[in-house]
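Taking it in order: structure first as structure tokens, then the write-up.
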Amino acid sequence: MSIEKLKAALPEYAKDIKLNLSSITRSSVLDQEQLWGTLLASAAATRNPQVLADIGAEATDHLSAAARHAALGAAAIMGMNNVFYRGRGFLEGRYDDLRPGLRMNIIANPGIPKANFELWSFAVSAINGCSHCLVAHEHTLRTVGVDREAIFEALKAAAIVSGVAQALATIEALSPS
């Protein structure tokens, strides 16, 4: 299992992250598609090749091809949107009257239940640090009936995956060349 490979790669100082990674993969708050889509989208958002490869390999056992496509699509479209909306937000409303003019069709037609795509977009927005998108996706999730516990679990999953990526990047940076 690739999650096991990630856990084995984590150093002793990241023991808490290792334990959290074990716990989140056994989550009963999210269904399997929600959980593994969140983990996969979050892994893509970290931009860490090892994290994406290992989580991606295991996610294949839990996600349909459509869900895998949508999770990776959520990471890609949020990579664009998070930069745009976070940047526009820094400009104190001076550009809010202008139409973005960016294609975002996957948001309207993700090929999976809309709530799951929103959950994955929410998780990626947390990793990418876009408060505008995070709030907007949380509002949509609450509007379509996703409970607070599921939203919070997705936030935890994103945080854990981000922590795994940070720990592995630290190991790589400190390794002798």
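Backbone N, Cα and C define each Cβ position, glycine as well.
Computed from a predicted structure; not experimentally measured.
Swiss-Prot annotations:
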ACT_SITE  CYS130  active site, proton donor
ACT_SITE  CYS133  active site, cysteine sulfenic acid (-SOH) intermediate
MUTAGEN   GLU118 to Gln  Reduces protein stability. No effect on catalytic activity
MUTAGEN   CYS130 to Ser  Loss of activity
MUTAGEN   HIS132 to Phe  Slightly reduced catalytic activity
MUTAGEN   HIS132 to Gln  Slightly reduced catalytic activity
MUTAGEN   CYS133 to Ser  Loss of activity. Loss of interchain disulfide bond with AhpC
MUTAGEN   HIS137 to Phe  Reduced catalytic activity
MUTAGEN   HIS137 to Gln  Slightly reduced catalytic activity
Return only the integer: C-alpha distance in Å from HIS137 (mutagenesis position) to CYS130 (mutagenesis position).
11
Taking only the mutagenesis positions CYS130, HIS132, CYS133, which one has a CA atom nearest to the CA atom of GLU118 (mutagenesis position)?
CYS133
For each of the mutagenesis positions (HIS132, HIS137), count the other CB atoms lying within 10 A of its CB, then report the residue with the highest count.
HIS137
CYS130 (mutagenesis position) falls, by DSSP collapsed to helix, strand or coil, into coil
